Amino acid sequence: MVGVPGAAAFQLGCEKRVPAMPGSPVEVKIQSRSSPPIMPPLPPINPGGPRPVSFTPTALSNGINHSPPTLNGAPSPPQRFSNGPASSTSSALTNQQLPATCGARQLSKLKRFLTTLQQFGNDISPEIGEKVRTLVLALVNSTVTIEEFHCKLQEATNFPLRPFVIPFLKANLPLLQRELLHCARAAKQTPSQYLAQHEHLLLNTSIASPADSSELLMEVHGNGKRPSPERRDENNFERDTVPPEPPAKRVCTISPAPRHSPALTVPLMNPGGQFHPTPPPLQHYTLEDIATSHLYREPNKMLEHREVRERHHNLSLNGGYQDELVDHRLTEREWADEWKHLDHALNCIMEMVEKTRRSMAVLRRCQESDREELNYWKRRFNENTELRKTGTELVSRQHSPGSTDSLSNDSQREFTSRPATGYVPVEFWKKTEEAVNKVKIQAMSEVQKAVAEAEQKAFEVIATERARMEQTIADVKRQAAEDAFLVINEQEESTENCWNCGRKASETCSGCNIARYCGSFCQHKDWERHHRLCGQSLHGHSPHSQSRPLLPGGRGSARSADCSVPSPALDKTSATTSRSSTPASVTAIDANGL
């Protein structure tokens, strides 16, 4: 779908047959037939009134071809006449070389379009309706561009607009902005102030919408068909103010002027020799087919038409005056997206081709390896079958009578006639296997012998280390026993020390009058070991007194009877060595030590 609303364009094409103003392009084209073009005098510039619009390629963007006629390669200047001072919308539009009905209809369509957008937003929700109203006011005030308005409107309503919306706004929004500027100047206000005070003139909800909102929005779930005409019949009061308009895609056939492409800037001639006015450009990708449909029946006329079009197209390009046409082709961003998609598709195709080529190469290599393996096994099978055949033949010849003489000759002839390549006798294989087995057996025996020798050496090392450790432990035990004897002797000699802690004693055990302590705490703590000795010392016959002479140094024989009771220091040393709660006897320590 190409985005200029076709209804307005077709109405313009139908109504431009009747000249609406003296300076319309239709009169210029008709008058130029009888007289050469004459430069009209420019109207006086009124400082207080609106400034006449200068025709530049970007002055009009409403999609209507207002270029002056080109006769004999000389473009005539644009007409700048007006009927009078601009006192209304139609009179203000005369400075733009537009008929009054054309400008009023375009403005009415634009206002109804904006009103329909706001009503659609209000139908969704009041918040979205307020957003749409703000966007519409910002668009009319030129604070946002048409593209930004398009994007923000789609984001607010979450509905895609039809493709003709942007070209329609580009074509008709300048007319509305000029009208707003004229009214604001008349009221001595800025356009934004005037629009804020007279918002109802732009978004007039009392005027019915020209069409359903589905004509402005893309069908999300539908099949893309236009709404039925019964929905238009509901708005019958619309026909009282605005004439009915044909659908956007229906071709108008009322005008006698033939259709042609927008690139054709020269007016065509009818059979009577009169010029027809240039119709406004519609959907330009189909108008050229409509324009030249009657020429395809006559090839000569078609060639002449093509030559005239190319010649005048070049003249219009080089003549310095060319109107800007509404371009309905893709924008640069859309072209970039299309190229990006195309590049991505080509890359995917290249990747698929590369993967297919690799897969075919892998399959080819696998097929070659399979073929080689199959040939190898075929050769092996043939060799085995030949060996079996020769073996059976030899056995049959040996058992058959009269074959002993020729057996050696036949076998020799057979072995000599057999090719040397690829043939190995069975005896050779047997000898080779036997040699390999012998080598394996010898290697295993050597390995076992080496392992046995290593184990023997390890056992010897372990035995020597064990003997050394036992000797060391015995030496340590002996040294500990000797140290214990020395400590015992020292404790016996020093009777002034405490038997519990070794400090200077101040008290004596009342039971035996032998044990000495530094205090009652040490006596109570040592009582678990001393009470046995204390009881034995009371009887006066202790077995330890007989074993005293066995102590090294012979000190026990020279001591008195009351000192024959063993010292508790011996119990301490035995307790530290054996970790037991009862003290050991001196004879037990002597026996262990010696």
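Cβ coordinates come from backbone N, Cα and C, glycine included.
These figures come from a predicted structure and were not determined experimentally.
Annotation comment: Swiss-Prot describes 104-199 as domain 'TAFH', evidence class sequence analysis.
Quoted from Swiss-Prot for the published mutagenesis Lys109 to Glu: Disrupts interaction with PRDM14. Under DSSP, Lys109 (mutagenesis position) is assigned to a helix (H, G or I) in the three-state scheme.
Looking at Swiss-Prot, the entry for mutagenesis of Leu330 to Glu says: Reduces PRDM14 and OCT14 occupancy on target sites, no effect on interaction with PRDM14, predicted to impair homooligomerization; when associated with R-342; R-345; E-346; E-360; R-363 and R-374. Listed in sequence order, the residues of the same chain lying 6 or more apart from Leu330 (mutagenesis position) and placing their CB within less than 8 Å of its CB are Glu338. In the three-state DSSP scheme, Leu330 (mutagenesis position) is classed as coil.
For the published mutagenesis Leu342 to Arg, Swiss-Prot gives the following note: Reduces PRDM14 and OCT14 occupancy on target sites, no effect on interaction with PRDM14, predicted to impair homooligomerization; when associated with R-330; R-345; E-346; E-360; R-363 and R-374. For the recorded site, Leu342 (mutagenesis position), the DSSP three-state label reads helix.
For the mutagenesis result Ala345 to Arg, the note given in Swiss-Prot is Reduces PRDM14 and OCT14 occupancy on target sites, no effect on interaction with PRDM14, predicted to impair homooligomerization; when associated with R-330; R-342; E-346; E-360; R-363 and R-374. Non-local neighbourhood of Ala345 (mutagenesis position): empty, since no residue in the same chain at least six residues away has a C-beta under 8 Å from its C-beta.
Leu346 to Glu appears in Swiss-Prot as a published mutagenesis result, with the remark: Reduces PRDM14 and OCT14 occupancy on target sites, no effect on interaction with PRDM14, predicted to impair homooligomerization; when associated with R-330; R-342; R-345; R-363 and R-374. Using a 10 Å Cβ-Cβ cutoff, Leu346 (mutagenesis position) registers 10 neighbours.
Experimental mutagenesis is annotated in Swiss-Prot for Leu363 to Arg, with the remark: Reduces PRDM14 and OCT14 occupancy on target sites, no effect on interaction with PRDM14, predicted to impair homooligomerization; when associated with R-330; R-342; R-345; E-346; E-360 and R-374. Leu363 (mutagenesis position) is surrounded by 10 other CB atoms, counting those within 10 A of its CB over all protein chains shown.
All chains included, 10 other C-beta atoms sit within 10 angstroms of the C-beta of Leu374 (mutagenesis position). Among the mutagenesis entries in Swiss-Prot is Leu374 to Arg, noted as: Reduces PRDM14 and OCT14 occupancy on target sites, no effect on interaction with PRDM14, predicted to impair homooligomerization; when associated with R-330; R-342; R-345; E-346; E-360 and R-363.
According to Swiss-Prot, the feature Zn(2+) 1 binding site maps to Cys498, Cys501, Cys518, Cys522. Here Cys498 (Zn(2+) 1 binding site) comes close to Lys504, Ala505, Arg516, Tyr517, Cys518, Cys522: these same-chain residues lie at least six apart in sequence, with C-beta atoms under 8 angstroms from its C-beta.
The Zn(2+) 2 binding site annotation in Swiss-Prot covers Cys509, Cys512, His530, Cys534. Here the Cβ of Cys509 (Zn(2+) 2 binding site) has 19 other Cβ atoms within 10 Å, regardless of which shown protein chain they belong to. In this structure, Cys509 (Zn(2+) 2 binding site) belongs to neither helix nor strand by DSSP; it is coil.
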Self-check item: Fewest-neighbour residue among recorded positions, criterion Cβ within 10 Å, set Lys109, His530
Solution: Lys109
Practice problem: Count the Cβ atoms, other than its own, that fall within 10 Å of the Cβ of Cys512 (Zn(2+) 2 binding site), considering every protein chain shown. | Solution: 17
Quiz prompt | Listed in sequence order, residues with CB under 8 A of Cys534 (Zn(2+) 2 binding site) and six or more positions away | solution = Cys509, Gly511, Cys512, Ala515
Self-check item: Euclidean distance between Cα atoms of Lys109 (mutagenesis position) and Leu342 (mutagenesis position), Å
Solution: 39
Practice problem: Pull out the recorded positions from the set Leu346, Leu363, Leu374, Cys501, His530 whose C-alpha sits within 10 Å of the C-alpha of Lys109 (mutagenesis position). | Solution: none
Self-check item: Cα proximity to Leu363 (mutagenesis position), best match among recorded positions Leu346, Leu374, Cys501, His530
Solution: Leu374
Quiz item: With DSSP, how much of the domain 'TAFH' (104-199) is helix, how much strand and how much coil, in residues?
Solution: 78 helix, 1 strand, 17 coil
